[in-house]
Amino acid sequence: MYNRCCRKVWIQGRVAYRPAYIRQSPPQQTLYRGIDLLPFTTIVMDHQSGFQNPSPSGGLMFSASAKRFISRIVGFVGRGAEVQQKAVGLCPLKTERRRAAAGGLLLPTGLRMGRSIIMSVRPLPFLTGPAPSPDTAAGFKPSPPTGNLVSVSPLSKAQMALWFDYLQHPTSTHYFLTLKVELDKQPLSLDKIIQVIRGLGKQHAMLRTTFHVDTDTDDMSKSYMAVHDDSWDQEIHVLMNDAQLYEALRKPFQLSSESPVRWVVQMKLQPGSARSTYTVYAAGHHIGVDGASMSVLSNQLLEAVASEVEDQPDHSGPHYGDYIQRQARYLRSSAGAAAGRFWLSQLRHTQPFRWRMEPPEEINTPNYRQLDTWNFFPTAEIQEWGNLYKTSWFRVATSIVGLVTAAMAEPQAHHDHALMVAFGARPRGFENNVSHMANTMPVKFPLSSLLRDDATFSDAVKAMGRNVSTAKKHENFPFMSLMEQANRHMDPTLLDFKVAITYSPKLANKSCELFPVEGIWDLFFCFLEQEDGVALGVISNPRVFGAEALGQLQSLFNEVFALSKARPSFKLSDLAFLQNRTPARFISGPALDDVESISKSRVYRLIKARAASQPDLVALMSAEKGVQMTYRELAAQSSQVAHFLQKQRLCKGDAVLVHLERGFAQIVWILGVMEAGACYVALDKTWPAARKEAILRTANGKLLVTDDEQMDFEKQDTTVVFLAPSAAEIASMPQSTCECEVADDDLAYVVFTSGSTGQPKGVMVEHSNLSHYVSATRSLVKTGPHSRMLQLASFAFDAIVLEYAVTLAHGGTLCFANHPEVLVGEYLADVIDSNQVNFFHCTPSVLSTLPAGRRLPSLRIVSVGGEASPPGLLDHWRKRVELLHAYGPTECTVICTLESLTQDESTQTAIDATVIGKALPNLDIRICEEGKLEPLAPNQVGEICVVGPQVSRGYMGQEELTASKFHNITLADGHPSRLYRTGDKGFIDDDGKLHIQGRIGNREIKVRGYRLDLYEVEKNVMAFDPEVTQVSIQQVGESLVALVVPASIDCDRIRSKLLKDMPRYAVPTRFIRVASLPLNTNGKIDHTQASSLAAELVMHDTVLPTVDATPTPTAAVRAVGVTEENLRLKTKENGMERQEMLRRHLTAEVTALWAKLLGSSRQFDPEVGFFDAGGHSLLLTQLHKLIKERFGTGSRPSLLDIFSMSSIRKQVDCLMGIVDQDAMLGSEPTGGSSSRSQSRRSAETSSSSTSAPSSVPVDAERNLYAIVGISCRFPGANTAEQLWNVLMEQRDAITTFCPAENLGFALEENSVFVPRYGMIDALKDFEPSAYSMSDAEAQTIDPQKRVFLDVAADALADAGTSASPGNPLDPVGVFVGAATNTFLSSRDNPGSKPPGDEEPQSFANHYQQLLDCPIGTFASFKLNLTGPVVTLNTACSSALAALHLACASLSHGDCNAAVVGGVSMAYPQEGGYVTARPGGDSSAVFSPSGVCHPLDSRADGCVPADGAAALVIKRLADARADGCRVYAVIEGVAVSADGSDDKAGLGVPSSSGQSRTVEAALRRAGPQALSRLRYVEMHGSGTPWGDALEVQGLKMAFDRLSKTGAAEQSGTGRAQPEADRIYLGSNKGNCGNTEAASGLLSLIKASMALNLGVVPPLPNLAEPNPKCEFEETKFEPLGKQLALAPGDRVMNKRQRIVRSPNWISDATWFVISTVDNLLPKLTPAAVA
């Protein structure tokens, strides 16, 4: 035998081992299954080979990503810490042949004998396993495999989850399962039993398998299984007492050195007889075996011991590796995708169990979890039980488990729980395979929908049965894959599963018994099939469930079980533990169709009834303040208010004005006022004084309650109650319900609409109206106990009735925000999350501000109404929640029709936003002609009229208006009713649904949910300023715009007057002065034409200078991990001057943003608040977004900062403490940003900075070239800033792929396919329309062209070049180095012919590649550039060769600016590359390990990659004159070929050739270049000899320069010490070899390093490449960050960086520097 070292091949994050030594021998000796490397390839090795791996060193360390991933697999490892216990004490085991201490038994060779531990174990409850032990010390690490192996393969998905758990808790036994087989009824010898066990080991590979982690990595996903050959020493214990049995069965597995099944034979001597009886135990770890495996083993064990044949037939079936491959294919299939969608649906809207009981104070249980047997169900009984429901009894039992576990948990309104259900998940053909295939998956028990529908238990069984049935179809989808998907869509805290259910089929016969895994769940229900029935056992977490709680749970199970047999159709709401949890149900309230009883009910009494029934339910809460109020407290305090009001001698119908801050007190007073028989009128505290006074007059209020002792309006004759001074008196009032007779037609409240006239319209709502509305909502608004409703509406707005009355009458909780005025955007999302809001009502305008990226897991229902709803908005939210599209005038009590759009993620049906549903119960919607009351036929358009008990009394004090809108009618059944004409136009379709089509005649609108009459607003404008001769108010977007005549009007003065007397929403945001307004034929203002005029003027009014949205340097500095001190840019100004400059700069910036939103023609007072200047909450969110984008300040300022600091001055004060002073003064204020498409088409932007005079003489600048624009796409980076982060963080940006089943090429002998490649994410954002292309046309164009077009356009935009596209007098050249176009002939090209297609092709198609337009020409055409165009290919030096030509073209005056690019994208995209096997062709360029290590002793080649980049360069003098931002200055350039004299071959670099090019570049850069050189960015391909030859070339060049004295003059009159080290680096270890684009990648890296003053190190440098002989040179590979000192202006010193050559036969070198006095204008973020 001999050992062979193995090489590792990484396949989708999993490891497979391959022997490095490959014999040229027949395939039976070394067989590779699946040579094309399927995703989970099993590699079978030579049976004669050994296996050796280096010994592990150090402890097991989890990477940060591994820890995060492990923490997310909550279903397996997330709860281990909750049930920790002491590790079981173990004694050492011996492997040598020895005599047993007890009984004198001679053990066969290879068996292991355990020493005795005295312990009484009777009976054997330990077979369910102890709880998990604490996390192990850091010293634990699995060992590598030893011995003779036959195969290695990756772990299955399920095994990976269990392996993660094992690595965290290696001494835990919570995934043990044990098979017990009694062999006492037949005479057997021990030798026979041992022979049978060994036979099973030969037959089943899993019994010879160990588990391991790659020793060279800390990535736990790179784990694998090793299958040993038949000589593997199975662990068999032969024992004689229970103490030894305990030790053997409970001993933790060492899965890296023993198989996952441990055999224990307990021998018992019969008294007075020489015969012994035996009991065989198979103690298994769940990673290797499941229940079905134990069933297979029990059958085969009994069959084998009864057989006379020694060698039993192999029934094991396919190899487990085949199962893993099948699983991988399944996950990539459409069936796998469908399964993933189903399982995600089972998690959607679920919450973890939150147990109601307190954990037990003392835990007096053993250090294991016990299986507590609850019931035994005889076979006949359980079959009859299932027949009652025409389904499997297991589905009935699962439904009961769902009910009783929900009873033990806190109610989760609108959410369900998921039960972990175990599935066999064995594909056909694997029935006899001993392995782990069981799959425990979450199945939703839909209790919330069942309660909502008032379902029966039979309905519950059907619903759960459907879920289980569908789950069974998708049982092969792994739990790990589900968790990976769920973590992308859900909050990981929701993936905490606490209840599991399993069904274990019967074993071979009664002599067999299976002890299930204990698991990590709080409750594990085990249904164990036996010969004559099914036993139910429960394993519980003793730290969660004490004896009392378990007893209660068992009683509930038995109760529901008995009820389910006696009465299958009992209502779930009849169960005691589910009473008062049904949503949309009153406590002792009227039926939905009992009109008379509803009219006599009172909403405040319904709330009182809830308080009496469920007093401890939370009625009101605020998560921000951490306060809440129960129903008991709410009822008591509202009754105290009622008694207090009666003491004030209020009469029925008297109006009480409530002038309070939004909060609990508002609700208390509203309910108290109604209980006292009065009606309430809510006054919004933000309203102007005149508005409040007008309402006070109209309402004739008798009493006003306020918490504002300094009221800003006249109270007239109204009695005022100040809240604070009256608090003690109110608290002394009785808490009993106030006895007051309130009639059906008594007023409940008055809400004032429009408010734009001098006499506001007060809608009078009676108690019966309110009762009918709240009752009717039960039909669709399914809120109930524990539902949480957000309080969002103003209390003066009728939507507040939906929020408080519906929520509290149904037992829900109303949630308050600290700042309700700004409940939009991120703040709204924050409040929803912090309060766990389930339901809220808002306008479409507010709903549209919610960030699309916020998950909002608690949110289930959204009601939207108050204004027209965009179809796209409805469609988006319909896919996330249940959407209620509501319609209802205030005059009809909040809402009169509802369209319920149930959640449907997959729907493709467009929503008709005009459909607003059917009438609520007891209401009737009629369509009438104007001025008539007779209803029109269906589908005829007319005025929408509402008839029924929700129609209010009319307008307070406006009898004439009431008579025109409200009509008393008699219904067909003779009952009187009331009709309201809405003024809305619509029709009723054949399904009875109402469609709305705008307004009829008048100019009443809704803006941000507020109803407004534009005519009344116009009258007020005319009244406030007699100089106004004409005015037209129009709605543009969410704002009001006033067109006023004449043009000399002072609009600010008018607006200030309006704000004093009108609500803010009724005051136009913008006033636009015009010379005249359009008139119609009657000489009146034509408001239709005026509307178009207003929209056009607003559009032109908002054209502003472009805002520079570049992030500040502070953000970029933090991103790259460099200290600000290192990057601080020095200035001459003192601190005070800088502060004042910054304030002026910020003031101009913020003012520009205000102007963008509110009108650029306006002058803004810095002290005026945003709302007073015309803003509103929706515009405030836009302002907040613009400020954050403009200043890049992370989480600050928040929306609340902008709200509370509402003036320009205060916002500037806020920003002064946030922004980076030096960086901000490097840019000038502008006003907006152009779109991506515009930047591509025009490539024009305004410059963000100008440069100061340079210390470089003008004549010296003739051959200096400035880099003024940068754009790139490289692996792991779509911007230069992202590239910098990759480099600084030393990240490996190469992608590891799962190889395709069929590669596009054949593997040659001794070749290997490496599934690693540097991919770029560059095509998804390509917009064909931006370049006048169709999508179809773009798909046929070489991706290299598409990507380069993007980067070229972005680079031009970044440069802010003054060049004019298409102007021949201002030419811009294009010089691009590009790889060969392989897309034309690839299978990825839609235009290419499939293999075997013999159809004749046209000449153009046949010669397509020959005729293909060069990339440079294509780009110049699409970007309309008129300078010289060159496209070339010199392999890796292509981009720098193009740069050399561009510099020459600029020098000759051929163009004024040049776009220089490099692009390389290979097709087809195979997801890897082919190279020589390890130890094969030493000249191979590509790395067989898949990792590039430049200048490192581990270097074995490079890794290919795609890439694209573009620079814009100008002559330095032109760049300075144009005020361009300069990234770097090119000082020296040299290009040459090596020739052939001293080259080993075409692809081998020449040291002498390299040295000549380096020397030439440095000499052209001037005498200062060499003296200040600190760093060389090499090509660094990562080939051992290539890197060495490159270093040798540098050494030769520097030796010659030193001898000629080039280094003696530093430019400052002093010599530079030659002992200074020069550091070398390369980017190939980060991004791979990007071929034609690689030169620009290095140049971008060097430019950024100069600007930021730090050079990124080589990634993970180990030992330097010894072939480079660094000790003989002044060069050193850069292993850590290198700080570069900024240039000193006085001394005029500069840093230089040299760019190195490519790996073929020509070389291009550049020397670049910064211009010192331009440095303050450079920002790190500028390269983004």
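The backbone N, Cα and C atoms fix where each Cβ goes, glycine too.
The noted changes are left out; the structure has the residues it started with.
According to Swiss-Prot, the active site, for beta-ketoacyl synthase activity annotation covers CYS1436 (among others).
According to Swiss-Prot, the feature active site, for beta-ketoacyl synthase activity maps to HIS1579 (among others), an assignment based on experimental evidence. Under the three-state DSSP scheme, HIS1579 (mutagenesis position) falls in the coil class.
Under the three-state DSSP scheme, ASN1633 (active site, for beta-ketoacyl synthase activity) falls in the strand class. The annotation active site, for beta-ketoacyl synthase activity is assigned in Swiss-Prot to ASN1633 (among others) on the grounds of experimental evidence.
Over the domain 'Ketosynthase family 3 (KS3)' (1262-1714), the average per-residue pLDDT in this prediction is 76. If you look up Swiss-Prot, you'll see 1262-1714 marked as domain 'Ketosynthase family 3 (KS3)', on the strength of sequence analysis.
The annotation that Swiss-Prot gives for the mutagenesis experiment CYS1436 to Ala reads: Impairs TeA-producing activity. There are 27 other Cβ atoms within 10 Å of the Cβ belonging to CYS1436 (mutagenesis position).
Within 10 Å of the C-beta atom of HIS1579 (mutagenesis position) sit 28 other C-beta atoms, taking all shown protein chains into account. Swiss-Prot documents HIS1579 to Phe as a published mutagenesis change and attaches the note Impairs TeA-producing activity.
For SER1581 to Ala, Swiss-Prot lists a mutagenesis experiment annotated as follows: Decreases TeA-producing activity to 4%.
Record note (Swiss-Prot), mutagenesis GLU1635 to Gly: Increases by 3-fold TeA-producing activity. The unchanged residue is displayed. The Cβ of GLU1635 (mutagenesis position) has 29 neighbouring Cβ atoms from other residues within 10 Å, across all protein chains displayed.
The mutagenesis experiment GLU1635 to Phe, Leu or Gln is recorded by Swiss-Prot, whose note states: Does not affect TeA-producing activity.
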Minimum Cα separation from CYS1436 (mutagenesis position), reported as the residue among recorded positions SER1581, ASN1633, GLU1635 that achieves it: GLU1635
ASN1633 (active site, for beta-ketoacyl synthase activity) versus HIS1579 (mutagenesis position) - Cα distance in angstrom: 9
ASN1633 (active site, for beta-ketoacyl synthase activity) to SER1581 (mutagenesis position) - Cα separation in whole Å: 7
DSSP state at CYS1436 (mutagenesis position), helix/strand/coil: helix
Cβ neighbours of ASN1633 (active site, for beta-ketoacyl synthase activity) where a neighbour is any other Cβ within 10 Å: 29
Cβ neighbour count within 10 Å of SER1581 (mutagenesis position): 27
SER1581 (mutagenesis position) versus GLU1635 (mutagenesis position) - Cα distance in angstrom: 10
